[in-house]
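**Student:** So Swiss-Prot lists the following for this protein:
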- S120 to D: Permanently phosphorylated, impermeable to water in Xenopus oocytes (MUTAGEN)
- S120 to A: Permanently unphosphorylated state, impermeable to water in Xenopus oocytes (MUTAGEN)
- D275 to A: Impermeable to water in Xenopus oocytes (MUTAGEN)
- D275 to P: Impermeable to water in Xenopus oocytes (MUTAGEN)
Amino acid sequence: MSLKRSDDYQDLEEGIAMEDGGNIKDEEEKPLDPIEEQNKKRWVLIRAVLGELLCTFLFVYVLCATSANFIRLGSPPNPVVGGLSTGFAAVALIYSFADVSGAHFNPAVTFATCVTRKTSITKGLMYVGAQLVGSVLASLILLATFPGNFPGDKNAASAVAIAPSTDANIGNAFLTELVLTFILVYVIFAVAFDTVDNSVKTKVVGKSSSNNLTIYTTSGQTKAGFAPIAIGFTLGFLCFLGGSVSGGAFNPARVFGTALVGNNWTRHWMYWIADFLGAGLAGFAQKFFSSTHK
């Protein structure tokens with residue numbers, strides 16, 4: 001969920017902007033030798049992958065712990081509390097990790113960035129691997145922080161595992177996951193990536209004389225600044241939708257760790273295929289509507 005264009009590596013800074021008497025000037029840095037430059041790029045990638053692992057761990061743990069706490073208290077699931085905790089956690093984590101890894105914490109989001117060529121396949125595979133490790137670690141920590149048996153003689157991980165409703169067929173659940181993931185990824189691509197000219201710092205108003213249609217748009221920088229809030233709100237309201245049908249995952253990392261640790265693989269494949277399909281369609285759809293699309 002990057003707040004900037006998701007290139008394979010950050011470009012190295014070529015100069016340092018320094019203020020001298022109110023004027024800004026560039027001071028050239030000594031070029032790095034090829035080995036040093038390669039090492040720096042490698043470290044940036046390693047840091048990004050580790051950041052994605054930690055970000056996913058925190059996100060999945062918050063969601064699972066919220067559900068586990070309700071179950072231990074004997075309270076029925078509360079979609080409002082679940083939506084708020086999901087949204088707030090997403091906002092905090094995106095602000096915290098956006099400049100480290102891009103804060104995807106969702107294999108479907110990473111897949112969409114790969115198929116739209118915002119992320120390389122190699123980096124995407126490393127991200128997905130890190131996300132799955134983070135998901136498993138979150139489920140293991142959940143067992144340590146919520147001990148004892150849950151209803152149905154389940155452990156904490158299996159108790160909060162997401163699965164389709166028993167009264168919904170596979171088509172209902174598949175389509176629900178696809179649509180919810182499409183909404184999420186479309187919003188992420190629309191607000192988190194540079195879709196307009198960043199050199200435009202102010203709002204642009206265009207008016208068509210033929211039909212009196214006024215179009216308002218904002219700069220990429222303005223949109224990116226509010227991206228964590230927009231994404232958090234989207235995750236929050238999506239929690240109110242589809243939970244009674246598919247379980248409302250729209251994130252394969254949310255279901256993988258609990259499925260592995262809790263040994264609950266009910267229709268697990270659906271959350272990968274439906275979510276990846278919805279994410280890919282959303283990425284291409286947003287690219288089509290983007291102002292930079294040629």
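From the backbone N, Cα and C atoms, a Cβ is placed for every residue, glycine too.
Original residues only: the substitutions mentioned are not part of this model.
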**Student:** Taking only the Cα atoms, work out how far D275 (mutagenesis position) lies from S120 (mutagenesis position), in Å, as a whole number.
**Tutor:** 20
**Student:** For S120 (mutagenesis position), name the DSSP secondary structure in the helix/strand/coil scheme.
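**Tutor:** DSSP call for S120 (mutagenesis position): coil, neither helix nor strand.
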**Student:** I'd like the number of other C-beta atoms within 10 A of the C-beta of D275 (mutagenesis position), please.
**Tutor:** 32
**Student:** Going by DSSP, is D275 (mutagenesis position) part of a helix, a strand, or coil?
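**Tutor:** In three-state terms, D275 (mutagenesis position) counts as helix.
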